[in-house]
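Input: a single structure, listed below in structure tokens.
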Amino acid sequence: MATEPPSPLRVEAPGPPEMRTSPAIESTPEGTPQPAGGRLRFLNGCVPLSHQVAGHMYGKDKVGILQHPDGTVLKQLQPPPRGPRELEFYNMVYAADCFDGVLLELRKYLPKYYGIWSPPTAPNDLYLKLEDVTHKFNKPCIMDVKIGQKSYDPFASSEKIQQQVSKYPLMEEIGFLVLGMRVYHVHSDSYETENQHYGRSLTKETIKDGVSRFFHNGYCLRKDAVAASIQKIEKILQWFENQKQLNFYASSLLFVYEGSSQPTTTKLNDRTLAEKFLSKGQLSDTEVLEYNNNFHVLSSTANGKIESSVGKSLSKMYARHRKIYTKKHHSQTSLKVENLEQDNGWKSMSQEHLNGNVLSQLEKVFYHLPTGCQEIAEVEVRMIDFAHVFPSNTIDEGYVYGLKHLISVLRSILDN
């Protein structure tokens, strides 16, 4: 039987000096929580992490996650053996004297680690000081997905195994579990949230729609964010397929993409553009506009050719619902736009036949397009939660299985 690895507490701060925080130089203790700007303040100006979607919540659990005034996040160390094990993992990967190529590569897929932090009033309360992956986003859409066929580690008791299996019996077959999500809806300027009960309700038949919900902003499916997420996951998969040092249990992927946008022109100009191009083509009520950086706005012209340029931000944005995706170089997704001469669905029509509801919807969609769109969406996918990571001499088949199935689900969302 395998023996559990030791978990020494190596207190060090491998991050850059400006991000290292020593308890001795923290500001004056604030004592009990006090309201500040509508948010409760804890521990030297720290506040509960507002955009947390899963895991231990500060104020609800004995341990939780806080936001430090410098923009980092503080994850309170869990009780032994989980907390010391996670601390050991971060110290091992981010050790200054680490020359292991596998671990150096792994750093790319983790939040940056800046050592440990503790408040002067409670020096024994240890927190992992980590990068806030959502920090650069204005309206971050966030999803936490537990990866692997088993959510319990090799040293779990029979009671623990039974408990974990009963929470989500499909874990072994599906290979991942949505623990929570927070999606920004542009039309209402608000967030839709789902917790772990939502993820546990998903079956083999509904998992695709359940995941795609994270990429829908209330107007359209963010296929650009889906495609970017696939690319990120594939890099993590490649790392797992080439390492036999570590096995991960009950670990997650954190997905983040930008949900907000800024208008490239005024509403009036966007409406004018919509009227101009829609007046030359037909868009039925059943057809769906989908949000993708590689799409084009199609319109009928005198010679039947395509592309209507609507500015740099719009010209590569939209197409009809009927699209063809092909896989290139491990799911590099490209779009084949049909020539209108071969597409009888687009028929010339006069302005009076324009559906007012469609035009109104287009105005809103155009207005909420992101500016300065790149070829691929700004997306972060990072590995988190390492309280159950163990040394190994074999490929982590359970994690690999989960990644592959998640990629398959995301591809099916693109191809549908």
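Positions of Cβ are set from backbone N, Cα and C atoms, glycine also.
Marked as ATP binding site by Swiss-Prot: Lys75, Glu131, Asp132, Val133, Asp144, Asp385. Its Cβ placed at the centre, Asp144 (mutagenesis position) has 22 other Cβ atoms within 10 Å. According to DSSP, Asp144 (mutagenesis position) sits within a strand segment.
There are 18 other CB atoms within 10 A of the CB of Gln78 (mutagenesis position), with all protein chains counted. According to Swiss-Prot, the mutagenesis experiment Gln78 to Ala carries the following note: Strongly decreased enzyme activity.
Cβ environment of Arg82 (mutagenesis position): Ala387, His388 lie under 8 Å away, each six or more residues apart in the same chain. For the mutagenesis of Arg82 to Ala, Swiss-Prot gives this note: Strongly decreased enzyme activity. The structure shown keeps the original residue.
In the three-state DSSP scheme, Ser166 (substrate binding site) falls into the helix class. Ser166 (substrate binding site) is surrounded by 8 other CB atoms, counting those within 10 A of its CB over all protein chains shown. Residues annotated as substrate binding site in Swiss-Prot: Arg82, Lys146, Lys160, Ile161, Gln162, Gln163, Gln164, Val165, Ser166, Lys167, Gln196, His388.
In Swiss-Prot, a mutagenesis experiment is listed as Asp144 to Asn, annotated with the note Loss of kinase activity and ability to execute necroptosis; when associated with A-146.
Its Cβ placed at the centre, Lys146 (mutagenesis position) has 22 other Cβ atoms within 10 Å. Here the residue is the original one, but Swiss-Prot notes a mutagenesis experiment at this spot, Lys146 to Ala: Loss of kinase activity and ability to execute necroptosis; when associated with N-144.
Of all the Cβ atoms in the protein chains shown, 13 others lie within 10 Å of the Cβ of Lys160 (mutagenesis position). Among the mutagenesis results in Swiss-Prot, Lys160 to Ala has the note: Strongly decreased enzyme activity. The residue drawn here is the original one.
Quoted from Swiss-Prot, the note attached to the mutagenesis of Gln163 to Arg states: Decreased activity with inositol 1,4,5-trisphosphate. No effect on phosphorylation of inositol 1,3,4,5-tetrakisphosphate.
One mutagenesis experiment catalogued in Swiss-Prot, Lys167 to Ala, is accompanied by this note: Decreased enzyme activity. Spatially close to Lys167 (mutagenesis position) yet at least six residues away along the chain are Ser151, Arg200, judged by Cβ distances under 8 angstroms.
Here the residue is the original one, but Swiss-Prot notes a mutagenesis experiment at this spot, Gln196 to Ala: Decreased enzyme activity. Residue density at Gln196 (mutagenesis position): 18 other Cβ atoms are found within 10 A of its Cβ, drawing on all protein chains shown. Annotation note: Gln196 (mutagenesis position) sits in a helical segment as assigned by DSSP.
The mutagenesis experiment Gln196 to Arg is recorded by Swiss-Prot, whose note states: Decreased activity with inositol 1,4,5-trisphosphate. Increased phosphorylation of inositol 1,3,4,5-tetrakisphosphate.
When Cβ atoms from all protein chains are considered, those within 10 Å of His388 (mutagenesis position) total 23, not counting its own. For the recorded site, His388 (mutagenesis position), the DSSP three-state label reads coil. The annotation that Swiss-Prot gives for the mutagenesis experiment His388 to Ala reads: Loss of enzyme activity.
With the fewest other C-beta atoms within 10 Å around its C-beta, Glu131 stands out among the binding-site residues Glu131, Asp385. Looking only at Cα atoms, Lys75 (ATP binding site) sits nearest to Gln196 among the recorded positions Lys160, Gln163, Gln164, Gln196.
Using a 10 Å Cα-Cα cut-off from Val133 (ATP binding site), none of the recorded positions among Gln78, Lys146, Gln162, Gln163, Ser166, Gln196 qualify. Under the DSSP three-state reduction, Lys160 (mutagenesis position) is assigned to helix.
A 10 Å radius around the C-alpha of Lys146 (mutagenesis position) takes in these binding-site residues out of Glu131, Asp132, Ser166, Asp385, in sequence order: Asp385. Shown in sequence order, Lys150, Ser151, Tyr152, Ala156, Met171 are the residues of the chain, 6+ apart in sequence, with a C-beta less than 8 angstroms from the C-beta of Gln164 (substrate binding site).
Residues Lys75, Glu131, Asp132, Val133, Asp144, Asp385 make up the record's ATP site, and a Cβ search at 8 Å around their centroid adds Ile65, Val73, Pro111, Leu130, Leu254, Arg382, Ile384 from the same chain.
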